[in-house]
Amino acid sequence: MAATNTILAFSSPSRLLIPPSSNPSTLRSSFRGVSLNNNNLHRLQSVSFAVKAPSKALTVVSAAKKAVAVLKGTSDVEGVVTLTQDDSGPTTVNVRITGLTPGPHGFHLHEFGDTTNGCISTGPHFNPNNMTHGAPEDECRHAGDLGNINANADGVAETTIVDNQIPLTGPNSVVGRAFVVHELKDDLGKGGHELSLTTGNAGGRLACGVIGLTPL
């Protein structure tokens, strides 16, 4: 008598019950079904099949960014500036610069991260909106206008700046641009000097550093 085949489809997990039989048989299976013939089924009382879905790794993506700039100059002025930003919020800038003369010094973000010719080659203030120079709180200002930092009697300036015009991501990202600390006080565009509306008449460039991303 020719063996007959039975095709049973199942979904996972499932249990296939096979009645006893006196005819020898082999068992063949695949993902979509099970093929049985009637030979030797008496050796199998039940077969359990379970298909386990592949587990997916949980990936947590952080939108936080962190960057740093190390400032160097031709004088003894040097410093470190760190930047952090969470999601699309404002950027927090922590500044520590040493070797300054006591008092206020203009502190700006410049357009280029090019220091091949010293701080001069960093270009003008970062100004994607084509505004005139102003104070950080002014509506009309360069994005790179960060005001003044004040050095103490030891020549050390430490401050924290929170600003929403210097993001670490997006089309106006400041990564790859440069911070510059200046010789003089920034007049914030209100000094009436011919340079007030471009540089704040903040004088020479003492030190600069290019912004680069760092691990969180």
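Note: Cβ is positioned from N, Cα and C throughout, glycine not excepted.
Record note (Swiss-Prot), natural variant Asn23 to Tyr: In strain: cv. Cvi-1; enhanced stability and better tolerance to photo-oxidative stress conditions; when associated with S-39, A-101 and K-164. The unchanged residue is displayed. The annotation that Swiss-Prot gives for the naturally occurring variant Asn39 to Ser reads: In strain: cv. Cvi-1; enhanced stability and better tolerance to photo-oxidative stress conditions; when associated with Y-23, A-101 and K-164. Record note (Swiss-Prot), natural variant Thr101 to Ala: In strain: cv. Cvi-1; enhanced stability and better tolerance to photo-oxidative stress conditions; when associated with Y-23, S-39 and K-164. The unchanged residue is displayed. According to Swiss-Prot, the Cu cation binding site annotation covers His108, His110, His125, His182, on the basis of similarity to another entry. The Zn(2+) binding site annotation in Swiss-Prot covers His125, His133, His142, Asp145. The note that Swiss-Prot attaches to the natural variant Asn164 to Lys is: In strain: cv. Cvi-1; enhanced stability and better tolerance to photo-oxidative stress conditions; when associated with Y-23, S-39 and A-101.
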Task = Please work out which residue of His110, His125, His142, His182 has the most C-beta neighbours within 10 angstroms of its C-beta, and give that one of the binding-site residues.
result = His142
Inquiry  = Return the residues near Asn164 (variant position) by Cβ distance under 8 Å, restricted to its own chain and a separation of at least 6 in sequence.
reply    = Gly89, Pro90, Thr91
Asp145 (Zn(2+) binding site) versus recorded positions Thr101, His108, His110 - nearest by Cα = His108
Inquiry  = Rank aside, I only need the closest one: which of the recorded positions Thr101, His133, His142 has its C-alpha nearest to that of His182 (Cu cation binding site)?
reply    = Thr101
Key: His108 (Cu cation binding site) - helix vs strand vs coil (DSSP)   = strand
Ask   = Given the recorded Cu cation site (His108, His110, His125, His182), which additional residues of the same chain have their Cβ within 8 Å of the Cβ centre, ordered by sequence?
value = Gly106, Phe107, Leu109, Thr122, Pro124, Phe126, Gly144, Asp145, Phe179, Val180, Thr199, Ala202, Arg205
Remark   = Same chain, |i - j| six or more, Cβ under 8 Å of His133 (Zn(2+) binding site); the result in sequence order is His125, Arg141, His142, Asp145, Leu188, Gly189, Ser196, Leu197, Thr198, Thr199, Gly200
Other CB atoms within 10 A, centred on Thr101 (variant position) = 12
Request  = Could you round the CA separation between His108 (Cu cation binding site) and Thr101 (variant position) to a whole angstrom and send it over?
outcome  = 17
Task = Calculate the distance in Å between the alpha carbons (Cα) of His110 (Cu cation binding site) and Thr101 (variant position), and round it to a whole number.
result = 22
Request  = Take the Cβ of Asp145 (Zn(2+) binding site) and count every other Cβ within 10 Å, whichever protein chain it belongs to.
outcome  = 29
